[in-house]
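Sequence annotations record features per position, and here Swiss-Prot assigns domain 'GRAM 1' to 187-236. Annotated domain 'PH' per Swiss-Prot: 238-336, in sequence order, evidence recorded as sequence analysis. Annotation source Swiss-Prot lists domain 'GRAM 2' at 570-636. Residues annotated as UDP-alpha-D-glucose binding site in Swiss-Prot, with experimental evidence given as evidence: Ser749, Arg750, Asp752, Asn1025, Asn1053, Val1054, His1056, His1069, Ser1072, Gly1073, Thr1074, Asp1093, Gln1094. Among the mutagenesis entries in Swiss-Prot is Lys812 to Ala, noted as: In M7-1: Changes substrate-specificity towards protopanaxadiol to produce ginsenoside Rh2; when associated with A-801; A-802; A-804; K-816; A-849 and D-892. Under mutagenesis, Swiss-Prot gives Ser849 to Ala with this note: Displays a reduced affinity for cholesterol. One mutagenesis experiment catalogued in Swiss-Prot, Ser849 to Ala, is accompanied by this note: In M7-1: Changes substrate-specificity towards protopanaxadiol to produce ginsenoside Rh2; when associated with A-801; A-802; A-804; A-812; K-816 and D-892. Looking at Swiss-Prot, the entry for mutagenesis of Met851 to Tyr says: Reduces the activities toward acceptor substrates and completely abolishes the activity with protopanaxadiol. According to Swiss-Prot, the mutagenesis experiment Asn892 to Asp carries the following note: In M7-1: Changes substrate-specificity towards protopanaxadiol to produce ginsenoside Rh2; when associated with A-801; A-802; A-804; A-812; K-816 and A-849.
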Amino acid sequence: MPITQIISASDSEAGPKPSISLVPDKPSEPETSPRHHRLSRSLSKFKRWRGRSNSSLSMGSSEQQELQDSPNEARSDDDENGYNNDNADDLAKSKYMMKSIAGLLTTASVYAGMNNAQEMNVLSQVDSEESDSSDSFQENIGRNEVKSKKENLKTKSHPEVPRLDKRKPTLFDFSITREKLSKDNVAKLRQRFCLDEQEPFLNDFPAWLLKDVLVQGHIFITTKHFLFFAYLPKNPRSVKMSGNLNIRTKLIRSTRYWCVLKNHLFSMYTSSTELYFPVLTIDLREVQKIETQKHTLNGSATKTFKLYTDESTFKFNADSEFSAKSWVNALKKEQFAAQNSENNSISLKIPLPNIIEIDDQPIVNKALTLRLRALESSQTYAIDDFMFVFMDGSGSQVKESLGEQLAILQKSGVNTLYYDIPAKKSKSSFGKETPATVEQKNNGEDSKYLNVPTSAVPSSENGKKSRFRFRERSNSWFRRAKPLEDSQVEDVEEIYKDAANDIDSSVHSTIHIHEQEDSQEQTVAWKPSHLKNFAEMWAAKPIHYRNKFIPFQKDDTYLIKETEEVSANERFRYHFKFNKEKSLISTYYTYLNRNVPVYGKIYVSNDTVCFRSLLPGSNTYMVLPLVDVETCYKEKGFRFGYFVLVIVIHGHEELFFEFSTEVARDDIERILLKLLDNIYASSAEGSNISSASLGDVQHNPDSAKLKLFEDKINAEGFEVPLMIDENPHYKTSIKPNKSYKFGLLTIGSRGDVQPYIALGKGLIKEGHQVVIITHSEFRDFVESHGIQFEEIAGNPVELMSLMVENESMNVKMLREASSKFRGWIDALLQTSWEVCNRRKFDILIESPSAMVGIHITEALQIPYFRAFTMPWTRTRAYPHAFIVPDQKRGGNYNYLTHVLFENVFWKGISGQVNKWRVETLGLGKTNLFLLQQNNVPFLYNVSPTIFPPSIDFSEWVRVTGYWFLDDKSTFKPPAELQEFISEARSKGKKLVYIGFGSIVVSNAKEMTEALVEAVMEADVYCILNKGWSERLGDKAAKKTEVDLPRNILNIGNVPHDWLFPQVDAAVHHGGSGTTGASLRAGLPTVIKPFFGDQFFYAGRVEDIGVGIALKKLNAQTLADALKVATTNKIMKDRAGLIKKKISKEDGIKTAISAIYNELEYARSVTLSRVKTPRKKEENVDATKLTPAETTDEGWTMI
């Protein structure tokens, strides 16, 4: 399918202008509304400080859960400690109007876009007359740089780039690195397929067997047989995919859940942080069919897909067609693996004389299909069809090799069917499924079934599920052919079994084929009765089960009867969709205390603690892996006569269970502690903290590349998921034939550039070309890491200087800011376009504060991503980082802050941007609706521990983890610093870091004196990084105005990844990078925010219980905060848990995987923004394209 057709119908239609409202319940009102003039006035009412409360960040519903606040001991009351006393002085108060970079842009853009306050209510986003008139306000101010660059510009003002629909289709060239079969492997294959020693192997080829999924394997051709062998992907306990989906029901139109695909279970949760309480769980072993819903008119894919089981049909809505297809592919692969979970390989053995027809047909470029029709057996004479796909063009070689060997057999006197029997029509793989005979010679049992969903055609139509089975040869289900005179015709064997011991001795598994059963008999139809066994429920005694993990005495009074034990275990597995590996140890009747007590039954198995509510109308389930449990302990009951057990979970709130008898409470505590001891003893690293909120596909670039390849071949009409062979002898990996050219565009400070350098280094390792586009002052920093650099104008230091040198708002400041900002933004727009147009990037990743990328990618028609460190996406979970309220105000307010910021930000730059689009880019004017900013793939380089993905985030919004740039390997600490650290340790003193960056304060000396006094009172050693001063750019900022005592060392800038592990606590301004570095080191963190997103991260650090947010900084408040940070054990332990979680994240790898995942979607979003047709003279002749423009994008499977 051409990429031009992969556009959502809703995206291709024009809609109304963006809207905004000042009423939380109605966040939508046109920008041209009379109320719009109140926006700037409303901004001044939003305080830049947010007070803390014990409630979680709200989404307007109790379903949205965030990381819980730390216990009261860790979050001491502000008044008691005094570090947030409202009456105290704030010596760190900015002398001037300090803002963050994006905040500066917002404020100045309002000034520039609204030159006259009386015209605010009549400004229009796309009115060229007003933008032109405002341009003439000071037309020549700040334009000298742009003018000189225009004169030297050799390229045309309008870009001549090929349209997406004019570019050549993607070329897929698959190949697998071949290794010669060793004697050991040949021997195992002979044993596997029961071959004679005198039967040599002639050839082997990589191939794909087509069923409901495309299974990668190998074809082997011997002198007598055609063999196919493939390892089924193993089923590790890892998340395969996760994200937000809407579930549609008859009663409730649509409900949004966080969905996780793991093993054979597809589970739904209320949020990404509540992963122990599933709302709905679907067992893929019971799923009959998975399909994408099609449009009734044109048959194109929609955002909806369905899962069919024997009892129900589940309907899901994804955020895009790409997301729906990704979910369907992932679910089909897991369904195939789950329904063959007791087997880890597929084998196919076809005697060469049985082959009737070999037909090859090209499909996509080099890809080729090979249909092989063979006689099933001498008993039934049914004809089976097998479809193979070759991605590297080797299919013709397979056909040629088979033809040559068949000719040799014919000459030697063997009767073959290849030429004797003409091809006849049969039910082939391109029609309905034909059940194939499957035989296992080494197993004497018959009537064995194995469920394998089969599909025949590479299309969206799914066939019915057929059963491949071991059956008697006397069975005559198939059409009989005329008997042949050759009585030596062998049978075709299609074997699904455990091949670990046959092929690879390093993989251990047991061959096990389950008995034939009716599908309705396989699922035990239990109907739980809440009124059954009332005696047991009221007695509330423990129930023990025989097991090999916790042995019980034979005379145990709580031991269940052997006759009831099997049915009890089966019911347990049925309720929680477990496999046979789970076995019960004990059960209890209890109350689960969360918001309200819920009565139910708790189940303890060998590695899981589960809970199921028993009250009518209640549907609470809990599945808690024991590896996530830290410990458990007894507590007094909340009610008289009840006894409480507290289960402590890593990085999660404690769970409280109330038991009516002390015996039951003590018994479950004893069993849980013993199981935890066994887990810790079996793991060399102790307990593993699982993170089920992040999918394996997000961490594994190979899985992401496979998804990108699936997206590309789906666009060609070949809609089938791929399963990679996990053969230990043939390593398979995917990488592009073409090296992509990435442009990383950002503006701001060093903290804005550094994450892009880390991402760029990761992309270079993937074999891509990377250019970082930013300010000239970072050239040496970027190039020192081996990354190409391009300079753009628009250095925000000039604008910041203007802001901090004017002590108050006045007419002079507004006029000066307006004039300088207009020249500043013009230079940024022009130079950014020149760089991107000259470099011909394939993909652009931009910080949204740079403002220009979304327009440049529309002109160049390339995929566009955004990446940032703070909340920039519309959500009800978090407020915008620059409009953080003084207290939590709920989901409606949070959403409103994003709408408000977007409109104000766009209002200030729309006039210049639209003029630049028309005159330079050759595009039409635009507005917020046409830009579709909320549809752009977004990467947040923040840990999901600090910034959990919201339930209302779209599928293309990814919280990847921090992009750390480790410099500690090259850093050599000065001797003075090492001696200082050693002295603190030798004296047993706590060591803290204090640094606030280059900020401007009212009285630098007074602030330094307060800091010294606080350190002395807290009795700690301090490594100081002084950067504050009374004027921006002051060269004396690094020098101290007062003499420092012996326990304070002013050392200047030191790499955080080296320094922070050396200290016990950190005090800083709360920037995203610094916050990530301190939490990565497991440090209790004290944050004194000054502007922008620093307030947001101060609140988050306090919310998760690993630090303190200071409203005001003076000697007393800082001293109190230092004492808490260095002595509070609960805060220290919680910071250690956060450290473990962050250490398991790989933000760069996850980001690269997300880029691969969303690349085709990003391309479609860019294309959908192209609304204005180009002029005829701007059309590009495909024959005149540069080599870079005509290069095919290919992927190689190695």
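Glycine is no exception: its Cβ is also placed from the backbone N, Cα and C atoms.
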Cα proximity to His1056 (UDP-alpha-D-glucose binding site), best match among mutagenesis positions Ser849, Met851, Asn892: Ser849
Integer average pLDDT (0 to 100) for the domain 'PH' (238-336): 88
Most Cβ neighbours inside 10 Å, all chains, among the recorded positions Ser749, Ser849, Asn892, Gln1094: Gln1094
Pairwise CA distance, Asn1053 (UDP-alpha-D-glucose binding site) versus Met851 (mutagenesis position), rounded so that it is a whole Å: 30
For Ser849 (mutagenesis position), the one of Ser749, Ser1072, Gln1094 that lies nearest, given that the binding-site residues are compared by Cα: Ser749
His1056 (UDP-alpha-D-glucose binding site): tally of other CB atoms within 10 A of its CB: 25
Residue distribution over DSSP helix, strand and coil in the domain 'GRAM 1' (187-236): 7 helix, 26 strand, 17 coil
Pairwise Cα distance for Asp752 (UDP-alpha-D-glucose binding site)/Met851 (mutagenesis position) [Å, integer]: 14
Per DSSP, three-state class assigned to Met851 (mutagenesis position): coil
Composition by DSSP (helix, strand, coil) of residues within the domain 'GRAM 2' (570-636): 10 helix, 38 strand, 19 coil
Within the domain 'PH' (238-336), residues counted as helix, strand or coil by DSSP: 19 helix, 49 strand, 31 coil
Top Cα neighbour of Met851 (mutagenesis position) in the set of recorded positions Ser749, Asn892, Thr1074, Gln1094: Ser749
Rounded inter-Cα distance in Å - Ser749 (UDP-alpha-D-glucose binding site), Asn892 (mutagenesis position): 32
Fewest other Cβ within 10 angstroms of its own Cβ, chosen from the binding-site residues Asp752, Asn1053: Asn1053
